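Each remark here refers to the structure printed beneath this line.
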Amino acid sequence: MDIIGGQHLRQMWDDLADVYGHKTALICESSGGVVNRYSYLELNQEINRTANLFYTLGIRKGDKVALHLDNCPEFIFCWFGLAKIGAIMVPINARLLCEESAWILQNSQACLLVTSAQFYPMYQQIQQEDATQLRHICLTDVALPADDGVSSFTQLKNQQPATLCYAPPLSTDDTAEILFTSGTTSRPKGVVITHYNLRFAGYYSAWQCALRDDDVYLTVMPAFHIDCQCTAAMAAFSAGATFVLVEKYSARAFWGQVQKYRATVTECIPMMIRTLMVQPPSANDQQHRLREVMFYLNLSEQEKDAFCERFGVRLLTSYGMTETIVGIIGDRPGDKRRWPSIGRVGFCYEAEIRDDHNRPLPAGEIGEICIKGIPGKTIFKEYFLNPQATAKVLEADGWLHTGDTGYRDEEDFFYFVDRRCNMIKRGGENVSCVELENIIAAHPKIQDIVVVGIKDSIRDEAIKAFVVLNEGETLSEEEFFRFCEQNMAKFKVPSYLEIRKDLPRNCSGKIIRKNLK
């Protein structure tokens with residue numbers, strides 16, 4: 001069955017402009033408080049102008065164009081402008097530094113870059129090293145350096161007509177994007193995402209939170225990340241809703257933004273929930289229109305209950321990864337929710353728990369979470385120019401090995417245990433980092449926590465805890481270890497404690513454990 005009706009992204013935007021016209025499609029708020037609004041008609045015109053800009057710079061179907069941008073309207077223009085002419089977007093994590101960004105440019109074969117002035121010096125250095133195919137840079141800022149091969153994105157775009165000049169034949173199987181994984185354990189891999197993937201993601205994610213055209217979906221997730229693109233933006237646009245894109249997350253500003261824009265759906269990660277909870281309570285905390293808060297792993301039950309009670313919201317759990325495109329397991333619309341379950345498998349997918357020999361396990365037994373989808377349609381197509389890595393995780397019949405451990409119950413609710421690489425082997429016992437982190441996070445003085453395994457000559461691995469304290473708090477080792485001993489089995493109690501000001505995170509808020517080992 002063809003869920004998307006054979007419609008690629010160019011057709012999608014032309015239809016949206018016709019159907020929704022002057023209805024608000026996109027609101028962008030910068031960190032400085034500047035707000036830009038676009039109707040569906042205006043946004044389609046900006047997308048067309050951007051597509052024409054790329055065409056005048058020599059970009060054709062199949063060419064790769066990198067974006068190194070924070071959340072901004074230009075990201076949306078470029079994303080869909082490239083798709084309209086069959087070119088391929090390569091978003092770069094805005095937190096990456098020179099060597100990491102150069103590596104993605106090299107391995108994606110990007111020939112053009114759109115970025116802002118704050119990142120330009122880094123790319124000057126990359127160009128001088130002459131190790132990439134990059135031949136031109138467009139800067140979104142008005143002020144331009146006097147360099148060859150650099151253009152003003154805004155000036156060039158505004159010179160273009162609002163109708164599309166170049167419209168090559170497109171297929172839903174065409175690649176729309178190469179999205180490099182966050183690489184918390186190794187070098188990033190380029191996840192190939194098709195037009196079909198993005199169109200399907202829109203319909204699926206809109207179904208998951210029952211989006212309507214009168215909804216307002218607000219996110220602070222980075223636009224270069226799969227959550228923002230496929231769970232938020234594609235869902236909102238596919239439903240004809242209003243999409244609110246905030247440049248960066250601020251714990252002090254976020255709830256006010258939810259209220260100001262009358263958001264009905266938003267999404268949170270644990271870091272956001274924890275930092276919101278340490279903000280001063282307000283009598284207005286429950287004065288909002290939120291129907292759903294999309295939530296991604298992992299939170300203790302105490303933290304969940306406290307957040308929901310204070311803000312008067314409910315969490316809609318969703319589990320997925322870049323390779324699955326969407327939250328393939330999650331709470332279903334109208335279905336019961338069973339915390340701490342991550343929900344049930346969504347439509348168009350199958351899910352199993354498998355053992356180390358790739359055999360399905362019965363309910364209650366822990367193994368690897370495996371997902372069956374259709375490559376290039378409901379799950380990613382492949383890793384770019386990396387068939388060995390693709391074959392390692394994706395079977396010929398569409399079964400994807402997630403690398404996550406979990407189990408299911410008799411009613412097919414699934415439960416996440418941990419990343420396989422986050423299991424600590426301690427004296428013959430397997431210890432889940434997430435389990436320990438959820439227990440330790442309940443300590444009233446602790447704001448953030450991560451545990452890792454470090455080498456131990458006697459017991460394979462020892463457990464070390466890194467904690468960030470709430471402002472003004474102090475915590476002795478004696479108090480910390482006593483709390484652990486009272487709340488977990490003896491073999492799970494950490495051997496070491498380190499108190500830090502912050503923890504290293506990637507763009508999606510996940511802690512980069514390898515930086516702590």
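Just so it is clear, glycine is given a Cβ too, placed from its N, Cα and C backbone atoms.
Substitutions noted, but not modelled.
Variant annotation in Swiss-Prot: CYS98 to Arg, described as In strain: O44:K74; the structure shown retains the original residue. Taking a C-beta cut-off of under 8 Å and a sequence gap of six or more, CYS98 (variant position) has these contacts in its own chain: MET122, GLN125, ILE126.
Among the sequence features in Swiss-Prot, the natural variant GLN286 to Arg is noted as follows: In strain: O44:K74 and B. Neighbour count (other Cβ atoms within 10 Å of the Cβ, all protein chains): 12 for GLN286 (variant position).
In this structure, ILE328 (variant position) belongs to neither helix nor strand by DSSP; it is coil. ILE328 to Ser appears in Swiss-Prot as a natural variant; the accompanying note says: In strain: O44:K74.
According to Swiss-Prot, the naturally occurring change VAL345 to Ala is described as follows: In strain: O44:K74 and B. There are 20 other Cβ atoms within 10 Å of the Cβ belonging to VAL345 (variant position).
DSSP assigns ARG359 (variant position) to coil in the three-state reduction, outside any helix or strand. ARG359 to Cys appears in Swiss-Prot as a natural variant; the accompanying note says: In strain: B.
The natural variant ILE374 to Val is recorded by Swiss-Prot, whose note states: In strain: O44:K74 and B. All chains included, 14 other C-beta atoms sit within 10 angstroms of the C-beta of ILE374 (variant position).
Summarising the environment of ALA396 (variant position), the number of other Cβ atoms within 10 Å of its Cβ, over all protein chains shown, is 7. Here Swiss-Prot notes a natural variant, ALA396 to Val, with the remark: In strain: O44:K74.
Spacing of ILE374 (variant position) relative to ALA396 (variant position) is 10 Å (Cα to Cα, whole number). When secondary structure is read from DSSP and collapsed to three states, CYS98 (variant position) falls in the helix class. Within 10 Å of GLN286 (variant position), as judged by C-alpha distances, no variant positions are found among ILE328, VAL345, ARG359, ALA396. Comparing the variant positions ILE328, ARG359 by how many other C-beta atoms lie within 10 angstroms of each C-beta, the top residue is ILE328. Reduced to three states, the DSSP call for GLN286 (variant position) is coil. Nearest in space to ARG359 (variant position), taking C-alpha to C-alpha distance over the variant positions ILE328, VAL345, ALA396, is ALA396.
ALA396 (variant position) sits 19 Å from ILE328 (variant position), taking the C-alpha atoms as the reference points.
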